[in-house]
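Pulled from Swiss-Prot:
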- H166: active site (ACT_SITE)
- H178: active site (ACT_SITE)
- C261: active site, acyl-thioester intermediate (ACT_SITE)
- 156-277: domain 'LRAT' (DOMAIN)
- H166 to A: Does not rescue the egg-laying defect of the egl-26 ku211 mutant (MUTAGEN)
- H178 to A: Rescues the egg-laying defect of the egl-26 ku211 mutant (MUTAGEN)
- C261 to A: Does not rescue the egg-laying defect of the egl-26 ku211 mutant (MUTAGEN)
- S275 to A or T: Localizes to the apical cell membrane, but is abundant in the cytoplasm. Rescues the egg-laying defect of the egl-26 ku211 mutant (MUTAGEN)
- S275 to E: Localizes to the cytoplasm rather than to the apical cell membrane. Does not rescue the egg-laying defect of the egl-26 ku211 mutant (MUTAGEN)
Amino acid sequence: MLTCIQPSSSSIGGFGKADDNVRILLMASVRNEFGDTSIFSRLGVTALGQHYVLVTKKKMFGGYTTHMITANMRNRPFISIPFKVSSGAQSIEESRDLISRLTTVLGRPGMFSFDDPPIGSQFPVGKELIQLDEVPVGVHDRQDKYLEKGDEVFCEVNVSGVKFYHSGIYAGDGMCYHFVCDAQESESFADALAVFSGASAHVVYDTWFEFVYALVEVSDVPPKIFRASHPLICRSGEQVVKYAEHLQRELENYDIRRCNCQHFSSECSTGVPFSYDMTSNFKYLACTVLKPTSTVVNAMTRPNRDRSSFASSSTSS
């Protein structure tokens, strides 16, 4: 889902009377999505200020499941699709109990990561749930107008005719954390193959310009930028950035299919390493069978060149 967003608000929730409107829209979504199968629902607000509703749904052939719908005022549309949060079939009492536990945990500072959810619950991370909102081109001049600290940011890249995204974590004040291969000293087949099977790499703390142009050449037309988000925001911006700093000391090997920049940014945001691009069978196959020529390698590695030249390029563009 690709949409265009406006300058960011200071909160993912509503303000004043807007809170009432958000709750009304959430309950309208419950009626539209579940109809008569909705047996019980409870509205709530997370410790991070995000409105949500938890729903007990009656299954067609018996039993119940628990689902969630959230609101994020920074997204368009800002009401999420419903997603299941129970780990299996339940009785109605079990569903109500899970809703009570989740309501309590979601209201606590710190909340939880998706890799360690409360007992009986699950929070899937998949392409069908991740929303990409296109950020106005003005973000290249004024990052803090359109982004918030801890945002997961995708930069559109074209590799040998295949569209990929280079991702990172916006750290505020025009700086980003992102995961890239170390510069290759040669263009040998062995060095090229390493990018696909495990190459030396590290998390770097870069200016916005260096992040955006880490894998593409500088041109008069800047690449498209997207903000990626899961329906449930489980970490504050500060927590996301701190986790990026933690991974800066931990990550050392890059594998385009199993440990790439998107795995890094997803783990920072949700606790679960996930690659938006590698869910595509076509892209996964392309990265598996595509001959790793120097063209591909140069697109996947951090260029071994004088980065100071970027400053003059940025000023002149």
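Every residue, even glycine, has its Cβ placed from backbone N, Cα and C.
Counting in whole angstrom, H178 (mutagenesis position) lies 6 from C261 (mutagenesis position) by their C-alpha atoms. According to DSSP, C261 (mutagenesis position) sits within a helical segment. Here the CA atom of H166 (mutagenesis position) lies 6 Å from the CA atom of C261 (mutagenesis position). Counting residue by residue with DSSP, the domain 'LRAT' (156-277) contains 37 helix, 40 strand, 45 coil.
Looking only at the domain 'LRAT' (156-277), the predicted model's pLDDT averages out at 87.
Counting in whole angstrom, H166 (mutagenesis position) lies 10 from S275 (mutagenesis position) by their C-alpha atoms. Non-local contacts of S275 (mutagenesis position) by the CB criterion (under 8 A, 6+ apart in sequence, same chain) comprise R257, N260, Q262, H263, S266. For H178 (mutagenesis position), the count of additional Cβ atoms within 10 Å of its Cβ stands at 25 [all protein chains shown].
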